[in-house]
Every structure is written in structure tokens, then in C-alpha cells.
Amino acid sequence: MLTELEKALNSIIDVYHKYSLIKGNFHAVYRDDLKKLLETECPQYIRKKGADVWFKELDINTDGAVNFQEFLILVIKMGVAAHKKSHEESHKE
């Protein structure tokens, strides 16, 4: 039986593959597909930055695609923001 963390990790991998496989590559999410991913999977976290800004920030090796390791940067930043928001909401109560 998987732990909650293992389930969450599998979910992250599944989301990445959902968008990487649009163009048939397990290892690359391209600019237009990253935009779809951001708009669909994490709309509240892209308000301040557009998809093009995110793409430039995430495509560290400048190969024109976001690989899984680069994608994890987005996941970490979203996680930090969600954690911060959870504390802000708990202080409002």
C-alpha cells in the first residue's frame, strides 16, 4: 500500500506525463503544452507570471522544453506558496 507522499509523487509524475505525452515525449513539455499545464493544473499560481515567463524560468538548459527535473522547480515553488497560504488562512480563523 502506498503512503500519502508516495501517492502525491505518483500524481505529480502523472500530471507531467499527461502534458509531455501530448507531443509523444516522456521527457519534455514544450512551451505551448506548459501553458496548457499551467492554466489547467495550477491557475492560481500563474496569476503573477505568464506562461512565457514560467517557461524561461524553468527551461534551465535552454533546450526548448521543460524536462521533469525542471518541472520539479515549478512543483517546489507551488508547494512553498501553498504552504504559506495555508498558514495565512489558519491565522484568519
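In case you wondered, yes, glycine gets a Cβ from its N, Cα and C as well.
Predicted, not measured: the structure shown is a model, and the values here were computed from it.
Mean model confidence of the domain 'EF-hand 1' (12-47) amounts to 94 (pLDDT, 0 to 100 scale). The feature domain 'EF-hand 1' is assigned by Swiss-Prot to 12-47, with a curator's inference given as support.
If you look up Swiss-Prot, you'll see HIS17, HIS27, HIS83, HIS87 marked as Zn(2+) binding site. Within 10 Å of the C-beta of HIS27 (Zn(2+) binding site) we count 12 further C-beta atoms, all protein chains included. According to DSSP, HIS27 (Zn(2+) binding site) sits in a coil region rather than a helix or strand.
Taken residue by residue with DSSP, ASP33 (Ca(2+) 1 binding site) is part of a helix. Within its own chain, ASP33 (Ca(2+) 1 binding site) has TYR19, SER20, ILE22, LYS23 as residues 6 or more apart in sequence whose C-beta sits under 8 angstroms from its own. Residues annotated as Ca(2+) 1 binding site in Swiss-Prot: ASP33.
Annotation for CYS42 (mutagenesis position): same-chain Cβ neighbours under 8 Å, separated by at least 6 residues, are LEU74, MET78. Here the residue is the original one, while Swiss-Prot reports the published mutagenesis CYS42 to Ala with the comment Loss of antifungal activity.
According to DSSP, ASP63 (Ca(2+) 2 binding site) sits in a coil region rather than a helix or strand. The feature Ca(2+) 2 binding site is assigned by Swiss-Prot to ASP59, ASN61, ASP63, GLU70.
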Practice item. Round to a whole number and give the Cα-to-Cα distance in Å for the pair ASP63 (Ca(2+) 2 binding site) and HIS83 (Zn(2+) binding site). Key: 31
Practice item. Would you kindly give the Cα-Cα distance separating HIS27 (Zn(2+) binding site) and ASN61 (Ca(2+) 2 binding site), rounded to the nearest Å? Key: 13
Study note, to complete from the structure: For ASP59 (Ca(2+) 2 binding site), the closest of the binding-site residues by C-alpha position, picking from HIS17, HIS27, HIS83, HIS87, is HIS27
